[in-house]
Amino acid sequence: MDRFLVKGAQGGLLRKQEEQEPTGEEPAVLGGDKESTRKRPRREAPGNGGHSAGPSWRHIRAEGLDCSYTVLFGKAEADEIFQELEKEVEYFTGALARVQVFGKWHSVPRKQATYGDAGLTYTFSGLTLSPKPWIPVLERIRDHVSGVTGQTFNFVLINRYKDGCDHIGEHRDDERELAPGSPIASVSFGACRDFVFRHKDSRGKSPSRRVAVVRLPLAHGSLLMMNHPTNTHWYHSLPVRKKVLAPRVNLTFRKILLTKK
């Protein structure tokens, strides 16, 4: 499930690249670029069908990119949930907290954990594993997300960033275990961090074309819905931000297919 880690674990190269914008591209910031982002507060859920009552959504659109953003939890509730996550989530240790790149082992620049329904399996750094059973705080978040979106989720990947030096490199959530066409719900608690989308055709030193980067600051208690076909056309990352000193916990809720035996 974390095949993307291979690209992000080579010394300090990733950090240097993530702190720079590609030459000739102007980043589109949420609410700033009229063509790449559109602020449309609505009382409806993103995805399949509407919801009679719920938060106001900002819809982010670009070529092949379809996302919806809202602040799902007020500060007091978000603070409470964040403290529960800090106490209750059990993160990977040992070999599961490292990744092998070209025969060498590297520490993952963040903490990770997975929880989900019984019977599920997933691929993580070349290993096929089963998630831990749901705990109350995760069920609380999952059920609230489902209530406002109309979507169901059976798995969550949790990433904890101790400060702005922890990061994740450019990747796409395109693992074979994901239900085709299903959205991914990204919920954030703690420090606000920039979330960066880059089109697959505009990556590298010699991109085939120029497509504006889309950057979204993900606030404490926020929800970002990444709808199909976003992960087909766009890579995303959480770049290094050295001025950020506080921790952040991000949960990406997914719908995983049950492996046939």
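Any Cβ shown, glycine's included, is placed from N, Cα and C.
Database features (Swiss-Prot):
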BINDING   Phe102, Gly103, Lys104, Tyr122, Thr123, Phe124, Asp174  substrate binding site
BINDING   Asn159, Tyr161, His171, His236, Arg248, Thr252, Arg254  2-oxoglutarate binding site
BINDING   His171, Asp173, His236  Fe cation binding site
DOMAIN    152-257  domain 'Fe2OG dioxygenase'
MUTAGEN   Phe4 to Tyr  No effect on PCNA-binding
MUTAGEN   Phe4 to Ala  Complete loss of PCNA-binding
MUTAGEN   Lys7 to Arg  No effect on PCNA-binding; when associated with K-3
MUTAGEN   Val101 to Gly  Loss of activity toward N1-methyladenine adduct in either ssDNA or dsDNA; when associated with A-102
MUTAGEN   Tyr122 to Ala  Decreases activity toward N1-methyladenine adduct in either ssDNA or dsDNA
MUTAGEN   Phe124 to Ala  Loss of activity toward N1-methyladenine adduct in either ssDNA or dsDNA
MUTAGEN   Asp173 to Ala  Loss of activity associated with decreased rDNA transcription
MUTAGEN   His236 to Ala  Decreases activity
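In sequence order, the recorded positions near His236 (mutagenesis position) (Cα within 10 Å of its Cα) are His171, Asp173, drawn from Tyr122, Asn159, His171, Asp173.
Look at the recorded positions Asp173, Asp174 and count other Cβ atoms within 10 Å of each Cβ; Asp174 has the fewest. Ranking the recorded positions Phe102, Lys104, Asp173 by Cα distance from Thr252 (2-oxoglutarate binding site) puts Asp173 first. Listed in sequence order, the residues of the same chain lying 6 or more apart from Tyr161 (2-oxoglutarate binding site) and placing their CB within less than 8 Å of its CB are Arg110, His167, Gly190, Ala191, Arg193, Leu238, Pro247, Arg248, Val249, Asn250.
Sorting each residue of the domain 'Fe2OG dioxygenase' (152-257) by its DSSP state yields 7 helix, 50 strand, 49 coil. Closest by Cα distance to Phe102 (substrate binding site), from the recorded positions Tyr122, Asn159, His171, Asp173, is His171. Using a 10 Å Cα-Cα cut-off from Thr123 (substrate binding site), none of the recorded positions among His171, Asp173, Arg254 qualify. In sequence order, no residues are near Gly103 (substrate binding site), counting only same-chain partners six or more apart with C-beta under 8 A.
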